[in-house]
Amino acid sequence: MDSVDRLKTYLATYDNLDSALQDANESEERREDKYLQDLFIEDQGDKPTPSYYQEEESSDSDTDYNAEHLTMLSPDERIDKWEEDLPELEKIDDDIPVTFSDWTQPVMKENGGEKSLSLFPPVGLTKIQTEQWKKTIEAVCESSKYWNLSECQILNLEDSLTLKGRLMTPDCSSSVKSQNSVRRSEPLYSSHSPGPPLKVSESINLWDLKSTEVQLISKRAGVKDMTVKLTDFFGSEEEYYSVCPEGAPDLMGAIIMGLKYKKLFNQARMKYRL
């Protein structure tokens, strides 16, 4: 009897044959599972790690957040610890410098004895911002009616520019008496002639001198003398007394009153001896 026949005879008389076959099958299954698992690991090792996985892994390593440590803390302590460990990059920075590279500086032009000043808003403003810019310029120009802008002090504050100056009010009762002469015997009066100023008595109506010319003497090079009269500022006697019911101390005082009434006093006193 050959060996195969002997094996069959032995197996036929083996009491634990079923159990042995089951153990053999389970052993074979475990061997195949281990083989497939080892094969999968080897295949994964040959493939490069995806870029998104690398970025996520590196970003986690950049933070000080320690999940293992936080699990040991109370809920309140976890919140405090988490706030302490927030990355600096998450903080919002509002201090962003803004520059207008295409901004055009103001341009002063002169044509035929007239001057013009062109102002240009910064490029890139919205429609609302442009309107706000225009209203700011208009407000500055409007303020020149009440003071001399050239005499104002500019305060450069942290959040604004502030102009400070002496307010000019057209108060007729406080008109400054002229120290310059006005001579009645001459048809032309000067604001810079020697002698005491002409005092007007109660019987003399200053408006009777409405057509009398008064010469304003220039005090700046390049500015010519100018002659003015009351009718340059007032259209009628009623208008004259409606502006200043108390009248003026002299003819030059009335001229100064007219300059203030027309909002020209600040400009005139910069150019002429009043």
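Think of each number as a place in line: the chain as shown, counted from 1.
Placement of Cβ uses the backbone N, Cα and C atoms for every residue, glycine included.
Every residue here is the original one, so none of the noted swaps is modelled.
Record features, source Swiss-Prot:
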- Lys260 to Ala: Reduces the binding of P to N-RNA. Loss of in vitro transcription and binding to L but no effect on RNA replication or on binding to soluble N (MUTAGEN)
- Lys262 to Ala: No effect on the binding of P to N-RNA. Loss of in vitro transcription and binding to L but no effect on RNA replication or on binding to soluble N (MUTAGEN)
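Within 10 Å of the Cβ of Lys260 (mutagenesis position) there are 21 other Cβ atoms, across all protein chains. With a cut-off of 8 Å between CB atoms and residues at least 6 apart in sequence, the same chain places Phe233 near Lys262 (mutagenesis position), listed in sequence order.
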